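Taken verbatim from Swiss-Prot:
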type	residues	note
ACT_SITE	D226	active site, nucleophile
ACT_SITE	Y374	active site, proton donor
ACT_SITE	H431	active site, proton acceptor
MUTAGEN	D226 to G, N or S	Loss of catalytic activity and loss of covalent substrate binding
MUTAGEN	E388 to A	Slight decrease in catalytic activity
MUTAGEN	E404 to A	Loss of catalytic activity
MUTAGEN	E404 to D	Increases catalytic activity
MUTAGEN	E410 to A	Slight decrease in catalytic activity
MUTAGEN	H431 to Q	Loss of catalytic activity and severe reduction in substrate binding
Amino acid sequence: MWLELVLASLLGFVIYWFVSRDKEETLPLGDGWWGPGSKPSAKEDESIRPFKVETSDEEIKDLHQRIDRFRASPPLEGSRFHYGFNSNYMKKVVSYWRNEFDWRKQVEILNQYPHFKTKIEGLDIHFIHVKPPQLPSGRTPKPLLMVHGWPGSFYEFYKIIPLLTDPKSHGLSDEHVFEVICPSIPGYGYSEASSKKGLNSVATARIFYKLMTRLGFQKFYIQGGDWGSLICTNMAQMVPNHVKGLHLNMAFISRSFYTMTPLLGQRFGRFLGYTEKDIELLYPYKEKVFYSIMRESGYLHIQATKPDTVGCALNDSPVGLAAYILEKFSTWTKSEYRELEDGGLERKFSLDDLLVNIMIYWTTGTIVSSQRYYKENLGQGIMVHKHEGMKVFVPTGFSAFPSELLHAPEKWVKVKYPKLISYSYMERGGHFAAFEEPKLLAQDIRKFVSLAELQ
């Protein structure tokens, strides 16, 4: 017992020394050109143009013909979702997609919010911009940039947007009313893909910062999960004076002494200040971290090395694309869904919502360019980019959803984000928080902004 206390005290001192070395620095803003060919000498067109999602008979006919040629491989007996997407359940998805899913109706739903495009660094950047339908007298809306990840899209935010822009109509306080901007990452959905190598999270952060200033915002809030978390983090590192607050539901925590401490075992976890909830979500460590990462990172290795190869297959087969993406919406929502014959997909999402996200990738042909984002960010290795070793010095809020791929305790988050002012253990939910639990996420964003406004 005494030995454990002494060791824990020594570890605590080392951790305190490590955490207290707060060096405030900013990420260089830089510039870039990602369009085809050389950057033209003429000034880039900075106009903002309305955009509408459209479809055609030819597009739908081609989709149906490809779906009709779906060739299923029988799953192994009792395999459920342990081998990936179960082809027996895929038959149900395919039948619904072919016979009941109404893409024209879904296009109308996509167009319920105003869409725009604008040229930034040689690329046509797509975004939706939703203003409050009503405001309390004498109040102005708070601008909020929300950034998606992979294999999601701007559509993930469709259910949370009204809770932020029109809270009173949805039973929430109108103390904070937001003006929401949701861009598509370059190479995702309706944003043009780069013609050149190297467009990573830092370049995306700069592009989205330019978008916000082009829209007239000098100070704003930002929120993200998955790649959106890293993009927003980079923006906070790059232009901290413009970011009023950063809210995340996933953290890219660089390897540090602190993140290694759970290896000491569950008993030391309590000595080191981990809460009971942290211990519940981290242990058994081998199963919940090591084995989980091994099971769920196969796609990452492919996309961070040779994304174009698998992309050839996915861009040619809508059913293959659906299997590849929807498997993530199963396991990343809750890992236990691997035990179910249908992957639990319809427990949290409708088939319409899931297929709209697939259709955004399919109709734009952007699965390959979206996968390349892994190569651009991870292809050179880990801890080789300047931003990975930098801390973030803007007010930060964090939503810890219990079924996220890897739990990030408050102590880990605070190492990277010393100005963490809000950390919430969420009641339920997984990786696709805005899509799965929009009300819970909206409430936590509002809680964080209330604290950030006092800073």
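Placement of Cβ uses the backbone N, Cα and C atoms for every residue, glycine included.
Unsubstituted: the structure retains its original residues.
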Secondary-structure category, per DSSP, in which E410 (mutagenesis position) falls:
helix
Which residues does H431 (mutagenesis position) neighbour through Cβ under 8 Å, counting only same-chain ones at least six apart?
G225, D226, M250, K328, W332, T333, F401, S403, E404, L405
Around the Cβ of E404 (mutagenesis position), the count of other Cβ atoms that are within 10 Å
23
Cβ packing number for D226 (mutagenesis position), 10 Å threshold:
22
Just checking, which of E388, E410 (mutagenesis positions) has the fewest C-beta atoms within 10 Å of its C-beta?
E388
Cα distance, E388 (mutagenesis position) to Y374 (active site, proton donor), nearest Å?
15
Provide the three-state secondary structure of E404 (mutagenesis position) computed with DSSP.
coil
Within 10 angstroms of the C-beta of Y374 (active site, proton donor), the count of other C-beta atoms across all shown chains comes to 20
Using the alpha carbons only, what distance in Å do you get between E388 (mutagenesis position) and E410 (mutagenesis position) once rounded?
18
